[in-house]
Each structure stands twice: as C-alpha cells, then as structure tokens.
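Visitor: Annotation source Swiss-Prot lists active site, proton acceptor at Asp167. The ATP binding site feature in Swiss-Prot is assigned to Ser54, Tyr55, Ser56, Lys73, Glu122, Ser123, Cys124, Glu128, Glu171, Asp185. Look at Swiss-Prot and you will find 44-311 tagged as domain 'Protein kinase', backed by sequence analysis. Summarising the annotation, Swiss-Prot assigns domain 'PH' to 386-491. Quoted from Swiss-Prot, the note attached to the mutagenesis of Asp167 to Ala states: Abolishes autophosphorylation. As a published mutagenesis entry, Thr176 to Ala appears in Swiss-Prot alongside the note: Strongly reduces autophosphorylation. A mutagenesis experiment is reported in Swiss-Prot for this position, Ser177 to Ala, and the note states: Reduces autophosphorylation. The note that Swiss-Prot attaches to the published mutagenesis Thr211 to Ala is: Strongly reduces autophosphorylation. In Swiss-Prot, a mutagenesis experiment is listed as Ser276 to Ala, annotated with the note Abolishes autophosphorylation. The note that Swiss-Prot attaches to the published mutagenesis Ser382 to Ala is: Slightly reduces autophosphorylation.
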Amino acid sequence: MLAMEKEFDSKLVLQGNSSNGANVSRSKSFSFKAPQENFTSHDFEFGKIYGVGSYSKVVRAKKKETGTVYALKIMDKKFITKENKTAYVKLERIVLDQLEHPGIIKLYFTFQDTSSLYMALESCEGGELFDQITRKGRLSEDEARFYTAEVVDALEYIHSMGLIHRDIKPENLLLTSDGHIKIADFGSVKPMQDSQITVLPNAASDDKACTFVGTAAYVPPEVLNSSPATFGNDLWALGCTLYQMLSGTSPFKDASEWLIFQRIIARDIKFPNHFSEAARDLIDRLLDTEPSRRPGAGSEGYVALKRHPFFNGVDWKNLRSQTPPKLAPDPASQTASPERDDTHGSPWNLTHIGDSLATQNEGHSAPPTSSESSGSITRLASIDSFDSRWQQFLEPGESVLMISAVKKLQKITSKKVQLILTNKPKLIYVDPSKLVVKGNIIWSDNSNDLNVVVTSPSHFKICTPKKVLSFEDAKQRASVWKKAIETLQNR
C-alpha cells in the first residue's frame with residue numbers, strides 16, 4: 001500500500017480493449033493537473049469534521065504556509081487494502097483530476113504518509129444540501145428548482161464524459177459559501193465503455209457494471225435486479241433527491257434496507273398534496289422503472305429533461321451567475337463568536353494521522369481535561385432516564401454517558417435494544433425484555449476504529465473495521481448520538 005501513490009505518476013499507460021471485444025493495446029499518457037505533493041500533516045491546521053465514511057474522513061484543513069482552506073479527505077491505507085478498495089480510491093483520484101466543471105468539486109493535490117492517503121479538495125463552506133433540507137424542514141419549489149437545475153447541469157457534463165456517478169443524494173451535493181451546488185464523492189463512479197476519461201487498467205470500480213453500490217434509498221430497481229448500470233441510474237437518484245427536497249424525506253423511506261428495496265421494486269411511492277403538478281410529473285418520470293424512459297436518458301438526452309415544465313423560467317446558460325436561495329445557518333454556529341476561526345475549534349483527535357500530529361497542535365489549543373469532556377458528554381447524553389436495571393452491565397468504575405431505547409436494524413428485521421454509551425469508552429446494546437447483552441463495541445484511541453454516519457434524523461450507522469451496525473432512534477436523535485460518541489473520541 002505504501003506504493004499506491006507512486007502509481008499515480010505524472011505519466012500513465014492505459015491498456016484498452018476495442019468495443020468488439022478484441023484485445024487491442026493502446027498507449028495514452030497525460031500529466032496530472034493535481035500533483036502529488038511532498039506535504040505532511042504537519043503542514044496543516046485541522047478544524048471541524050465535514051464528514052465520515054467507512055474508510056475515510058473529510059476535515060477542514062488550513063495550509064499553514066498559505067492560509068488556504070481545503071476539505072482534506074483522509075483515507076486509511078490499512079482499511080483500503082483489507083477491504084479491497086484500492087481500485088475505487090485510484091479511480092476517484094483519476095476521475096476528479098480530469099473533470100472540469102463549476103458544478104463539480106475540485107481536486108487540488110494529493111499526498112500520503114505511512115498510514116493515510118490524502119486528497120485536498122475544494123472546501124464548500126455552505127455544507128451539504130441534506131443539512132439545508134433538515135434545517136428548513138423542506139425546500140420551497142423555487143429553491144428545489146434552482147438546486148435541481150444546477151445538479152442537472154453538472155450531471156449532463158458527467159454523463160457527456162461517459163461517467164455514471166452512482167451515488168447522487170443530498171449528502172453528496174455540497175454548497176459553496178454563496179449557495180451554488182457542487183457534486184462530490186466520486187468513490188462509486190463508473191466509466192462507460194466510451195468514456196472520455198483515461199483510466200489505469202487496475203483503477204476500475206468493478207468489472208461488472210451491475211455491482212451494487214450507492215445508498216439504499218436512492219438505488220434504482222434495475223440495480224436491485226442486477227441489470228447493468230446506465231446513465232438512468234443517476235436520473236432515478238435525481239428524482240429521489242428532488243422528492244426529498246420538496247418533502248423533507250426520501251420517497252422510499254422505511255425501517256430497514258430490505259423494506260426500502262421492496263418499496264423500490266414495487267414502486268411504492270406516495271406524493272404529498274403540496275407537490276405541484278409539474279414537480280409531481282417530473283419526479284414520476286424520473287422514477288420510471290424503465291431507465292431509458294427517464295428524462296435525460298432517452299434519444300433526446302438532456303434536451304428533454306431541461307424543457308420539462310418544472311424548469312420553466314430557468315436560464316440554463318447563466319445558472320452560475322444567478323442568485324442562489326438563502327442558506328439556513330447551522331444552529332450550532334449561532335452561539336459561536338463571529339470572529340472565531342473554525343480551524344481552532346472543534347478539536348479532533350488526529351493521533352492516527354502521520355507520525356505525531358497531536359504534538360503539533362499543542363500550541364494551538366489545549367485539549368479538554370477528562371472531567372471537562374465527561375461533563376460535556378453528560379450534558380448531551382443522558383437523554384432517557386437511567387434505572388438500576390442497566391447497572392448490571394457495567395464494569396466497576398464504569399459510568400453511563402448516554403442511554404436510549406432504539407431499534408437495531410438488519411436486512412429484513414429490526415429488534416428493540418437498549419443502547420448504552422459508557423466512559424470506558426464502550427457501546428453496549430442490550431435486549432430490554434431478556435436483559436441480555438446482545439453485543440458491545442469497544443474502541444481504542446485510534447478514532448479510525450469507529451465512525452458514526454447519520455443517514456437521517458432518526459437513523460445512524462456505527463462503522464467499525466469489522467462490521468457496520470444500523471440503528472433507528474424514534475425520537476430523531478441520530479445527530480445527538482453521533483455528537484456524544486465523537487465527543488468521547490476527542491476526549
């Protein structure tokens with residue numbers, strides 16, 4: 001794995017196949033626009049976490065020498081190797097380097113150390129579209145039209161390059177500080193046979209275009225039926241995303257992935273009464289079970305999609321110069337000082353990155369003491385009353401920081417459990433009727449051991465190197481769980 005970035009040399013050789021299946025060798029070389037630099041983590045000051053994935057984190061990072069702020073994607077080499085994700089990482093890097101469009105996130109440079117790979121991406125200070133939907137409850141039709149038009153404009157370019165994104169959703173639609181959309185996260189991208197993107201022979205997302213990737217709520221029925229991927233996959237996800245903008249929730253939301261898939265296959269979709277006729281019609285067409293009938297995928301291509309009545313009044317030639325909708329601020333930022341630099345806030349345990357990154361931050365902000373951290377977690381955490389029944393599951397000296405009745409979701413079923421976060425640190429889930437421990441998660445000082453991903457206000461996933469556990473909190477406190485666990489990690 002140490003040689004991974006070395007393969008991203010300034011010159012690449014591509015072995016290609018002809019469309020008729022005969023093996024034809026062809027050479028193609030190009031220079032990377034985003035170079036591999038000799039930077040180290042010590043060259044940056046780290047701030048808040050933008051997002052967490054199964055093998056990566058994206059964090060706000062300021063380059064000390066220039067003051068430039070990036071969204072630094074930090075990928076765990078060990079996990080990438082173990083989970084056979086090398087090809088995905090290479091392909092994302094190669095694709096981002098070659099895409100040039102105002103609606104697509106930019107890659108500036110890469111570097112690596114002994115434990116991690118780094119991609120310095122454009123920092124979108126407006127956050128995720130998902131956050132705007134959550135803060136506003138739902139978007140107005142004018143807001144949804146503006147954002148959808150910008151996504152359509154970027155998708156048209158992506159598809160013209162012979163690429164399928166395969167993970168279009170509100171979380172992957174980022175907003176600039178002035179409110180324009182940028183499509184991000186090309187970790188699931190699929191080059192088509194006639195793609196204009198140059199790739200390495202060993203940098204392909206998968207050999208079979210029907211391989212399941214993406215996010216359950218946005219997956220089209222043809223993928224569930226193992227049909228090859230097409231541009232129509234992204235258009236289905238666009239329809240789901242537009243529905244979510246206008247309603248506040250995804251169209252096929254259910255208690256488990258299995259139930260979501262059943263609703264997708266059955267096309268079990270209900271339109272709220274407040275949807276306009278034009279919005280309802282566009283979503284209905286984008287969610288056609290036949291991929292080739294979706295607007296944008298047929299013989300007329302994106303011309304048919306852009307002329308749909310929902311987009312009446314959209315100036316397609318000047319999208320990026322139009323005034324975007326006003327962004328709803330992060331409620332947490334309302335209590336912060338306006339002069340506060342995020343780079344010095346939101347302390348993040350970075351001891352797993354580089355050789356001794358924690359040392360470099362000592363001069364910037366002292367980490368909170370154990371008592372301070374425990375106190376802040378306790379204020380966040382004890383959201384359900386604690387009774388003596390749960391004491392039997394604790395070790396001597398161990399205390400409960402957060403506890404709640406939740407559902408543990410599996411593919412087909414869900415089970416009620418009592419989820420307990422302790423100061424060990426440890427997570428325990430208990431069968432509340434039998435008072436039997438069903439499992440526990442203990443993690444070390446390495447924050448890569450455990451990541452929390454919020455998928456909706458009530459749903460969250462706890463990811464470890466060995467497994468991913470999905471939970472539903474009926475009181476919609478998924479973000480509270482995430483904050484409590486991450487605060488404990490950063491103690």
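Heads up, the Cβ atoms here are built off N, Cα and C, so glycines get one too.
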Visitor: Counting across all protein chains shown, how many other Cβ atoms sit within 10 Å of the Cβ of Ser177 (mutagenesis position)?
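Guide: The answer is 11 other Cβ atoms.
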Visitor: How big is the gap, in Å, between the Cα of Cys124 (ATP binding site) and that of Thr176 (mutagenesis position), rounded to a whole number?
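Guide: Taking the Cα atoms only, Cys124 (ATP binding site) lies 5 Å from Thr176 (mutagenesis position).
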Visitor: Between Ser276 (mutagenesis position) and Glu122 (ATP binding site), what is the CA-CA distance rounded to a whole number of Å?
Guide: 35
Visitor: Let me know the most crowded of the recorded positions, choosing from Glu122, Asp167 and counting other Cβ atoms within 10 Å.
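Guide: Per the Cβ count within 10 Å, the most buried is Asp167.
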Visitor: Cβ distance under 8 Å to Thr176 (mutagenesis position), same chain, sequence separation 6 or more: which residues?
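Guide: Expected: Cys124, Glu125, Gly126, Lys182.
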Visitor: Using DSSP, what is the helix/strand/coil residue split across the domain 'PH' (386-491)?
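Guide: Going through the domain 'PH' (386-491) residue by residue, I get 21 helix, 46 strand, 39 coil.
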Visitor: Taking the Cβ of each of the recorded positions and counting other Cβ atoms inside 10 Å, which one has the highest number: Ser56, Ser276?
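Guide: The most densely surrounded of these recorded positions is Ser56.
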Visitor: Cα-Cα separation of Glu122 (ATP binding site) and Asp167 (mutagenesis position), in Å?
Guide: 19
Visitor: Any idea what the Cα distance is from Asp167 (mutagenesis position) over to Ser177 (mutagenesis position), rounded to a whole Å?
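Guide: Approximately 23 Å lies between the Cα of Asp167 (mutagenesis position) and that of Ser177 (mutagenesis position).
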Visitor: Tell me the Cβ contacts of Glu171 (ATP binding site) under 8 Å, same chain only and six or more apart in sequence, or just say none.
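Guide: Same-chain residues close to Glu171 (ATP binding site) (Cβ under 8 Å, separated by 6 or more) are Gly51, Glu128, Leu129, Phe130, Thr215.
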Visitor: For Ser56 (ATP binding site) and Ser177 (mutagenesis position), what Cα-Cα distance in Å is obtained after rounding to a whole number?
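Guide: Between the Cα atoms of Ser56 (ATP binding site) and Ser177 (mutagenesis position), the distance comes to 24 Å.
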